[in-house]
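Taken verbatim from Swiss-Prot:
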type	residues	note
MUTAGEN	Cys61 to Ala	No effect on the binding to HDAC1 and HDAC2. Reduced copy number of episomes. Impaired production of late transcripts
MUTAGEN	Leu67 to Arg	Complete loss of binding to HDAC1 and HDAC2. Complete loss of episomes. Impaired production of late transcripts
MUTAGEN	Ser71 to Cys	No effect on the binding to HDAC1 and HDAC2
MUTAGEN	Cys91 to Gly	Reduced binding to HDAC1 and HDAC2. Reduced copy number of episomes. Impaired production of late transcripts
MUTAGEN	Cys94 to Ala	No effect on the binding to HDAC1 and HDAC2. Reduced copy number of episomes. Impaired production of late transcripts
Amino acid sequence: MRGETPTLQDYVLDLQPEATDLHCYEQLPDSSDEEDVIDSPAGQAEPDTSNYNIVTFCCQCKSTLRLCVQSTQVDIRILQELLMGSFGIVCPNCSTRL
């Protein structure tokens, strides 16, 4: 815009629409062998597991029980919630009397 007052010609643009190609020409490599490896259980990433020492009591005689388990952190928290609830572990002596 030049001048003190705007004119309509200052706002009207003389543009023509352009056609845009929206097709994707990307080609993926043929990896049918790799997909089989990834989809198989052996190809999946193993969750991080650790060894845990658990000390709890027999739900029958209240004797001390020591367990060593290998688990993920998420699963060990689930076990902790079970042990704090109604879930109980029985010692070998009490298991023969059941």
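Here the Cβ of each residue, glycine as well, is placed from N, Cα and C on the backbone.
Nope, none of those substitutions made it into this model, it's the original residues.
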Spatial separation of Ser71 (mutagenesis position) from Cys61 (mutagenesis position) - C-alpha basis, Å: 27
Between Leu67 (mutagenesis position) and Cys94 (mutagenesis position): CA-CA distance (Å): 16
Fewest Cβ neighbours within 10 Å, where candidates are the mutagenesis positions Leu67, Cys91: Leu67
Most crowded position, judged by CB atoms within 10 A, among Cys61, Cys94 as mutagenesis positions: Cys94
Structural state of Ser71 (mutagenesis position), classified by DSSP into three states: strand
